[in-house]
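Lifted from Swiss-Prot, the feature list:
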DOMAIN    580-651  domain 'PAS'
DOMAIN    652-708  domain 'PAC'
DOMAIN    974-1095  domain 'Response regulatory'
DOMAIN    1133-1228  domain 'HPt'
MUTAGEN   H729 to Q  Loss of autophosphorylation
MUTAGEN   D979 to G  Loss of activity; when associated with G-980
MUTAGEN   D980 to G  Loss of activity
MUTAGEN   D1023 to G or N  Loss of activity
MUTAGEN   K1080 to L  Loss of activity
Amino acid sequence: MPAPHRLYPRSLICLAQALLAWALLAWAPAQASQELTLVGKAAVPDVEVALDGDDWRWLARKRVLTLGVYAPDIPPFDVTYGERYEGLTADYMAIIAHNLGMQAKVLRYPTREQALSALESGQIDLIGTVNGTDGRQQSLRLSVPYAADHPVIVMPIGARHVPASNLAGQRLAVDINYLPKETLARAYPQATLHYFPSSEQALAAVAYGQADVFIGDALTTSHLVSQSYFNDVRVVAPAHIATGGESFGVRADNTRLLRVVNAVLEAIPPSEHRSLIYRWGLGSSISLDFAHPAYSAREQQWMADHPVVKVAVLNLFAPFTLFRTDEQFGGISAAVLQLLQLRTGLDFEIIGVDTVEELIAKLRSGEADMAGALFVNSARESFLSFSRPYVRNGMVIVTRQDPDAPVDADHLDGRTVALVRNSAAIPLLQRRYPQAKVVTADNPSEAMLMVANGQADAVVQTQISASYYVNRYFAGKLRIASALDLPPAEIALATTRGQTELMSILNKALYSISNDELASIISRWRGSDGDPRTWYAYRNEIYLLIGLGLLSALLFLSWIVYLRRQIRQRKRAERALNDQLEFMRVLIDGTPNPIYVRDKEGRMLLCNDAYLDTFGVTADAVLGKTIPEANVVGDPALAREMHEFLLTRVAAEREPRFEDRDVTLHGRTRHVYQWTIPYGDSLGELKGIIGGWIDITERAELLRKLHDAKESADAANRAKTTFLATMSHEIRTPMNAIIGMLELALLRPTDQEPDRQSIQVAYDSARSLLELIGDILDIAKIEAGKFDLAPVRTALRVLPEGAIRVFDGLARQKGIELVLKTDIVGVDDVLIDPLRMKQVLSNLVGNAIKFTTEGQVVLAVTARPDGDAAHVQFSVSDTGCGISEADQRQLFKPFSQVGGSAEAGPAPGTGLGLSISRRLVELMGGTLVMRSAPGVGTTVSVDLRLTMVEKSVQAAPPAAATAATPSKPQVSLRVLVVDDHKPNLMLLRQQLDYLGQRVIAADSGEAALALWREHAFDVVITDCNMPGISGYELARRIRAAEAAPGYGRTRCILFGFTASAQMDEAQRCRAAGMDDCLFKPIGVDALRQRLNEAVARAALPTPPSPQAAAPATDDATPTAFSAESILALTQNDEALIRQLLEEVIRTNRADVDQLQKLHQQADWPKVSDMAHRLAGGARVVDAKAMIDTVLALEKKAQGQAGPSPEIDGLVRTLAAQSAALETQLRAWLEQRPHQDQP
C-alpha cells in the first residue's frame, strides 16, 4: 500500500502537466488571432436545406459557427478592410450561417499553418478557400466546391511563345499557399519554381520581369489582372492540374458539420452561384469555364498536328485589331483569340498586314491559316469560309462638323463617300444611294482622314469603329451624323474553303463563349486607351524624324568643320585653363585670410595656406577629412559643433551665413567674422560649402573700448543734466522771493517814481536771470532726449502777431521799424506747440532787433496747403551788421556768441537761444536756415510741414485787454499756504492777499496738517521739499483722510509748489494725490489763472465775492464758457441763444449720465466715443477747461484694457465741470433780457 501512496502525487503532477501543455497549445493560436466582422452579400437568399431533426437540434445547441481565415488575403475570396471581412468565401459563409440559423464568427490568423492548427485544436469550426491539393488533407474533410478552381498559365504581354505543356527552362512564380511543391514538380519538372507570399506578389514578379510564368487559380488571377495588370500580362493557356475546386475544410472527425455545410451548398441554385461570381466582377475578365467543347477525333488529331495557327490581321482595324506603340497586338479580336486559345489549347501566331487585299493574299498563299477579323461578304464566300460572327454592329455616317455637312443618308446624293476598299457595304450603298460618289481607302483610319482633310464629305463605317476614331483622333473635327439604313455589319473569323477541321474547331469554341463575355469585351474596347499606330497619330513624329535626319546630315557636315577648329583651339584652351588654374591658386593662397571648400558631407576639398598656417598643419592632415576627423581645433566637442553647424545650418538651409563668433583655438579665444556659402551645380543640386573667416579680435577690442567710452560720456552727460536741474532749483528758490516782491512793489501804487525805476530794473534783471535758467534747462532736456512737444489746434495768424506785439515797444525805443508780412492762403488752424513756436519766433525777432541799429526788421509768414498738411515758412530779416560764415558755423552751438558791430560792442545773452530754436524746429520736423553777410543783414528762415485742422465753428477770442493790473478771481477762497522758506511763504501769502483770498500760512508739514484738521480749506498750496513731513507726504495724508468713511467736508484742491524743474516733477505731484503743480517763481496773473481753472474744474460751492456777485453785463465773460463765442455764433439772436443753450444743457446732462454708466461697465471704446461727443458740445460754448478734460479722457480711454485711476479722476472732473457749466449757463441766461419771439 505504501507504493500507490507514493505514486499518487507523481501521477497527479504528470496529469497536470499534460493538461497545462494542452491548454497552452489551444491558447496559443487563439491569442494570435484577430476577430473580424463578417460582411456578406446584402440580400442573403433562402434555400431549402434537407436536414434531419438531430442535425437541427445539434445546430441549435451550437449556435455559433466559427470560420478561420489567414493572411495574406486571397482576393476575391478573402478581402480584409480593417476589422471587416468580405469576399466570395464571406458571401458563401453568410449564406450557410443564415440558412442554418447560426451566428457567424470570423477569426483571422497570421499564417495558413496557424489557421490549420486552430482547426485541429477546435478553436475554429471550418476554414475557407482550400482545394483538393492541400498537403494536409488527411486531417481535413472538404465540402463540396462552392467555386471552380481552374489553374491558368499567365505570361507577360509580348513574351515569346513557349509551349504550355512543359514550360522548360521557365521561372515559374506560384503563391506558396496555392499548390503543393510536389504537384507542380510533377506537372512541370523542367521549370524553376519560385514561391511568393501571395498571388499578387507572384503575378507582379511576372509583370516586372522577375519571373517568366505565373500559375494561379482562374478567379484570383482574373481579379488581379483586371484590377492592376491588364496591360502587363495575359492568360495564355490552362494549366492541366486538377484541384477539385475551392471548398470549406473541417476536421476529419466532424462529419455532422460537413454534412450540414454540404446540404446548404448543394441547395444553392446555379443562378445564385453566377450572381456571386458576377458580384465580384469575375464574369467577363477572362473565361472561367475551361471545359473544352466536344471535339471529334479528327479535330483533336488536327489540333495535335497543328499546335500553332497563323492568324492574319489588319495592322489597323481599330478597335477590332490594332498594334499598340509597344508592338503588342490588341483589340476585340485579340481578346476573342485569347478565349479561343483557352478553349482549344492552340497557340495563335499573329501576322500583321496593311490592307484587306494583302490579308486575302496571305490566306490564299497559305502563309496564314485564318483571318482574325473580316467583314462577312457574300462575294468572298466563294473562296473563304466564315465562322459564326462574334460582332454584329450597325453602319453609321461620319461627317465633318460643318453646317453644310450631310446630316443623314438622304443628303448623300451628289456627295463623296469614303469606304474601305472591297468593303461589303460598297455594293449595298451604291444600290441604295446611286447618286453618291464612292471613293475607297486602304483602311478605316485613312478613310476618316480623307473626310477630315476635305477629300470626302462622309465616311460609312461600323458604329464601334466610327466612335473609336472620332472620339480618339478627330474630336471637334468629325462627328457621327446618323445611322445608315443598311444591314448590320458582321465581323467573323475566316479560313480558306479547304480548312474544314479548323473552321469546325473555331465554331465550336466560339459557341462555347457566352454572349456576356463577348459583350464585356466589346464594352471594354469601346473606351479603350490603347494607342494604335496610325499615320494621323504619328505624322508629326514622322515629319520630326525626317527633319531630324536632315538636321543630322547638316550636323555631320558641320562636325567636320568643328573638329578642325577644335584641334586649333584645344591648345589655346589648355594654355588658358592652365593660366586660370594658376591664377586661382595664387588668388586663394595669396589671400591672407583662411579660405576652405568642403563637400556636402563636410569633407575638405580645398584650402589655402592661411588656413593651414592658422592651425599649424599640412594639407595632407585636412584634405578629404571632416572637422572632427582632422581635429585641428584641438577640442573634439568644438570640432563636432562646427561640423554640425556646416551640415545642419548651412548645407540643409542652403542659405549663406555671415556672423561673428568667439572661437577658442589651442587655448586662445579669438573673435572672428565667419562666412559660409553653399554652392551647387548647374542643376541646382547642392555640392558643398565655401567658407572662411577674418580675425577681428583687435577690432572687437576697439569697439568694446569705444562702447565703454560712450557709456562714460553718457554718464557724464546725465550728471551734467542732474547738476543743471539741481542748480536751477537752488537758484529759483530765492529768485521766487525776489521776483514776487518786486512784482508786488510794482503793482502797488506809489508816488516815489525813482524807487519804481530801480525796482523795475531789478525786476527785469531777475526775469532775465530766470530766462537764463529756463534756457539752460531746455538745452539739458533736449540733450537728454526727454523734451516733449504739446501740439494743439492753433490759429496760424496768432503766432506772428503775438511776437510783433511783444517786441513792438522795444523796436520803437531803438527807432527800428518792425514789420509783419503775411501771405497765408487756404490755411487756418494747424496742429503746433504754440508756446515753443512763440519761443522760437521771440528769439529770432529779439536777436534781429538786438543786432540792428537802424533800418527795419521784417517778420514774414507764408503758408500754402499741401494735401492734408500745410507748408509754412517763417522768415525774420533785418538790416543789421550781418554775420560772417565762420561766425555762422559757431552760432548754433550751445553757449556760443559772436560780437555785434564795433559800435554795439559784445553781444549780450547766454548764447543758448539759437541753439535751442534750431533744436525745437527740428523736433517739430522742420528746418532752420540762416543766410547772412557782413554789412548786408541777416535772414533766418524756418520751414515746417504742419497738419491742418478744420476751422472751428466759433467766434474768435476777444483781444486781450491791456490792463495795468491783473484781474482778480471771481471767488474768495480759503487757502492754506505751506513753505519752510520764509521769504517764499511771505511772498505767496501777499500774492494771495492781493488777489482777495483768505490765507492761513504754515511753515512746516506738521503745522499744516494740524491746521487742515481744525479748519475747512478750499485750496492747499504746499512746497514739495520740506524737512519732516514733505509736501508729497502731506498730500497723501490729506487724501487718505478725505477718503476715510464719515468725512463730511468737500474735497480740497491741492497744489504742489516747487522750484525744481525736473521733467517728472508734475507726475510725482499727481502721484501723491495733488491736483496740479505750480513752479517757482509764479506771477500774480499766472497764480490767478491757475486758481480760476482749479475752481472751474472742482466746481467749488464757495459763495461769490462781492465783485463776482455784482450783476453781470453782456461784456462779462463767465469762467466756464465764452459768452463772446455764443454771441458771435448766434449773431446776438436772443431766441436762438436760449434755444441753443437749452439744447447744450440737455445734451450735456444726458451724455454725462451715459458716460458714467459706460465708465462703470468699463466699456473703454464707448467711453472714448462718448468723450468725443461731449467735446463737440463743449466747443459750441468754448468751454476750454471742459474741452481739455474730454480730450484727455478720449485719448486715455483709447486702447485701455483694464481699470485706470486716471480715467476715474477724469470722469469725476468732467461730471463736476458739466454741472458747473450748466449752473453758469443758466445764471447767464437769467441775467439776459427776455424777448418775445417774433
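Using N, Cα and C of the backbone, Cβ positions are placed for all residues, glycine too.
Other Cβ atoms within 10 Å of the Cβ of D979 (mutagenesis position), summed over all protein chains shown, number 27. Following the DSSP three-state reduction, the secondary structure of D980 (mutagenesis position) is coil. With the fewest other Cβ atoms inside 10 Å of its Cβ, the least crowded of the mutagenesis positions D980, D1023 in this structure is D980. Within the model, the domain 'PAS' (580-651) carries an average pLDDT of 81. Of all the mutagenesis positions in the list D979, D980, K1080, the shortest Cα-Cα distance to D1023 (mutagenesis position) is found for D979. Helix, strand and coil counts from DSSP across the domain 'Response regulatory' (974-1095) read 55 helix, 25 strand, 42 coil.
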